[in-house]
Amino acid sequence: MSNEYDYLFKLLLIGDSSVGKSCLLLRFADDAYIDSYISTIGVDFKIRTIEQDGKTIKLQIWDTAGQERFRTITSSYYRGAHGIIIVYDCTEMESFNNVKQWLSEIDRYANESVCKLLIGNKNDMVESKVVSTETGRALADELGIPFLETSAKDSINVEQAFLTIAGEIKKKMGSQTNANKTSGPGTVQMKGQPIQQNNGGCCGQ
């Protein structure tokens with residue numbers, strides 16, 4: 001993989017266990033789907049490079065790999081994140097009700113300027129759907145963040161989800177860069193946050 005890129009964005013996938021975070025990551029990074037995806041305890045991440053507006057963006061996407069079941073997600077997971085995707089299961093109301101709890105975690109640990117995206121996954125399971133599109137969108141509107149419904153299984157809106165949050169981060173960084181030009185040196189850009197390339201603790205597949 002080439003090391004040539006204009007931006008390096010750290011993205012997080014958070015949400016209740018079994019909402020399909022690992023499946024979304026696998027679909028976007030490898031264009032694959034495993035129905036019985038089993039996460040090991042740890043933190044897994046995958047990398048994919050995309051092109052957007054003539055810029056090369058390297059996305060480093062982190063998955064909690066089962067830690068959310070034990071509430072062991074720590075501040076180190078959120079540190080340096082540019083974007084966070086909050087995922088719920090369209091067929092599981094409890095996972096939707098817990099979204100605000102995850103948002104409070106973000107507020108507690110993440111950078112206040114972090115970009116957020118709300119995703120309702122498993123949208124292909126129409127007959128089992130209990131969280132309507134309107135309900136999901138209403139919450140996203142209340143929070144002032146983008147919203148998409150996805151299906152990792154049928155590859156619906158998965159690509160669009162990651163492109164959307166990458167675009168939001170790039171747009172925010174552009175506005176910060178302009179602010180830096182007017183305010184002079186000494187301001188800190190999101191791009192300046194170091195990201196450790198640590199391949200340890202990858203979840204087994």
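Cβ from N, Cα, C; glycine included.
What you see is the original sequence, not a version with the noted changes.
Residues or ranges marked as GTP binding site in Swiss-Prot (evidence: similarity to another entry): 15-23, 33-40, 63-67, 121-124, 151-153. For the mutagenesis experiment Ser22 to Asn, the note given by Swiss-Prot reads: Dominant negative (GDP-bound form); no effect on trafficking between the ER and Golgi. Under mutagenesis, Swiss-Prot gives Gln67 to Leu with this note: No effect on trafficking between the ER and Golgi. One mutagenesis experiment named in Swiss-Prot is Asn121 to Ile, and its note says Inhibits trafficking between the ER and Golgi. Causes severe dwarfism and seedlings death.
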Within 10 angstroms of Asn121 (mutagenesis position), Cα basis - recorded positions out of Gly15, Val19, Ser22: Val19
Please classify the secondary structure at Gly15 (GTP binding site) using three-state DSSP. coil
Near Asn123 (GTP binding site), which residues of its own chain have a C-beta under 8 A away, given they sit six or more steps off in sequence? Cys90, Lys129, Glu149, Thr150, Ser151, Ile156, Asn157
Give the number of CB atoms, excluding that of Lys153 (GTP binding site) itself, located within 10 Å of its CB. 18
Given the mutagenesis positions Ser22, Asn121, and counting only Cβ atoms in the protein chains shown, which has the most within 10 Å of its Cβ? Asn121
Proximal but sequence-remote residues of the same chain as Val19 (GTP binding site) (Cβ under 8 Å, at least 6 apart): Val87, Tyr88, Asp89, Glu92, Ser95, Asn121, Lys122
Translate the DSSP assignment of Ser22 (mutagenesis position) into the three-state scheme. helix
When DSSP states are folded down to helix, strand and coil, where does Lys153 (GTP binding site) land? coil
Roughly how many Å separate the Cα of Gly15 (GTP binding site) from that of Ser22 (mutagenesis position), to the nearest whole number? 11
